[in-house]
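Accompanying notes for the structure given below.
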Amino acid sequence: MNSKCHCVILNDGNFIPVLGFGTALPLECPKSKAKELTKIAIDAGFHHFDSASVYNTEDHVGEAIRSKIADGTVRREDIFYTSKVWCTSLHPELVRASLERSLQKLQFDYVDLYLIHYPMALKPGEENFPVDEHGKLIFDRVDLCATWEAMEKCKDAGLTKSIGVSNFNYRQLEMILNKPGLKYKPVCNQVECHPYLNQMKLLDFCKSKDIVLVAYGVLGTQRYGGWVDQNSPVLLDEPVLGSMAKKYNRTPALIALRYQLQRGIVVLNTSLKEERIKENMQVFEFQLSSEDMKVLDGLNRNMRYIPAAIFKGHPNWPFLDEY
């Protein structure tokens with residue numbers, strides 16, 4: 001890790017800040033809240049922002065970043081911005097248009113990282129979640145290798161500096177890596193990862209291929225109704241995190257964040273509270289002992305908060321495999 005900017009280098013030579021701010025909001029939250037939170041995060045020291053077309057917040061996030069550039073707080077080159085192509089735009093001919101729509105909303109010339117959001121195609125169209133008359137998602141089939149070639153073209157066109165994937169299992173990653181004529185490897189795989197789902201095998205696989213693991217849901221998310229079983233155990237109530245928080249004089253959230261950073265994982269965190277956003281920057285101020293890291297490893301129970309259950313039955317549903 002480059003400690004000056006708290007960055008790691010990607011396999012294409014670009015750098016990614018190891019702590020990012022996620023801009024997905026719970027349904028009950030007005031999307032305009034993303035603008036306020038992004039400004040708070042920039043003022044707190046965040047330079048890495050993770051978004052996606054399906055979040056419907058890119059116009060607000062872009063406005064916040066542009067206002068902070070205009071007032072001299074940051075420069076565009078100080079910001080690392082990630083967007084993602086949604087499942088309805090995975091046909092190769094739709095990928096660039098999706099990225100261009102995001103750029104239009106952001107009023108940016110480029111994004112720093114563009115990801116395939118899920119390896120599962122849905123019927124193309126205006127609806128993000130197209131359903132049939134029975135309310136079932138309308139699945140589609142697409143050659144993900146062809147989708148990847150369209151991603152490579154976006155990089156060549158200068159619309160994104162780096163390209164990667166999200167929610168891919170190791171077999172789906174291998175399919176891209178083994179693609180004949182591969183021009184660019186995915187720089188990262190963004191997946192759910194926290195002490196209850198530590199992704200040890202996927203992390204080892206990604207490291208062996210020089211692919212960075214980016215973690216979302218690092219504090220165990222309870223907020224996304226419809227996506228998360230609200231009866232799931234609350235990660236931050238885990239007694240081990242509580243006792244370590246006392247030992248290091250930090251919060252359980254900071255222990256969970258620090259755990260991932262020390263494993264070489266890039267961490268995304270979202271908070272709706274200003275004091276929490278600022279507090280999360282303290283993750284660089286302390287270090288967990290190797291003994292405590294082993295204890296945290298022992299919390300794994302392969303438990304997903306976000307199993308993308310609405311996609312179950314899709315031929316490319318990634319979570320059937322062990323990793």
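Cβ coordinates come from backbone N, Cα and C, glycine included.
According to Swiss-Prot:
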BINDING   20-24, Asp50, 166-167, Gln190, 216-224, 270-280  NADP(+) binding site
MUTAGEN   Ala24 to Tyr  Reduces enzyme activity and affinity for substrate. Alters the stereospecificity, so that androstenedione is converted to testosterone
BINDING   Lys31, His117  substrate binding site
ACT_SITE  Tyr55  active site, proton donor
MUTAGEN   Gln222 to Asn  Decreases affinity for NADP. Changes enzyme activity, leading to the production of testosterone and concomitantly reducing the production of epi-testosterone
MUTAGEN   Tyr224 to Asp  Decreases affinity for NADP. Changes enzyme activity, leading to the production of testosterone and concomitantly reducing the production of epi-testosterone
MUTAGEN   Tyr224 to Phe  No effect on enzyme activity. Decreases affinity for NADP
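In sequence order, Ala52, Val54, Lys84, Val85, Trp86, Cys87, Ser166, Asn167 are the residues of the chain that are 6 or more apart from His117 (substrate binding site) and have a CB within less than 8 Å of its CB.
Here the binding-site residues are Gln190, Asn280; the one with the fewest Cβ atoms within 10 Å of its Cβ is Asn280.
Least packed by the Cβ count within 10 Å, out of the recorded positions Ala24, Leu219, Leu272, is Leu272.
For the binding-site residues Lys31, Gln190, Leu219, Asn280, a Cα to Cα distance of within 10 angstroms from Ala24 (mutagenesis position) holds for Lys31.
Asn280 (NADP(+) binding site) sits 22 Å from Lys31 (substrate binding site), taking the Cα positions as reference. Long-range C-beta contacts of Arg276 (NADP(+) binding site), restricted to its own chain and to partners at least six residues apart, with a cutoff below 8 Å, comprise Ala253. Rounded to a whole value, the Cα-Cα separation of Leu272 (NADP(+) binding site) and Lys31 (substrate binding site) is 12 Å. Shown are the recorded positions Gly20, Lys31, Tyr55; the one with the most C-beta atoms within 10 angstroms of its own C-beta is Gly20. The separation of Lys31 (substrate binding site) from Leu219 (NADP(+) binding site), Cα to Cα, is 22 Å.
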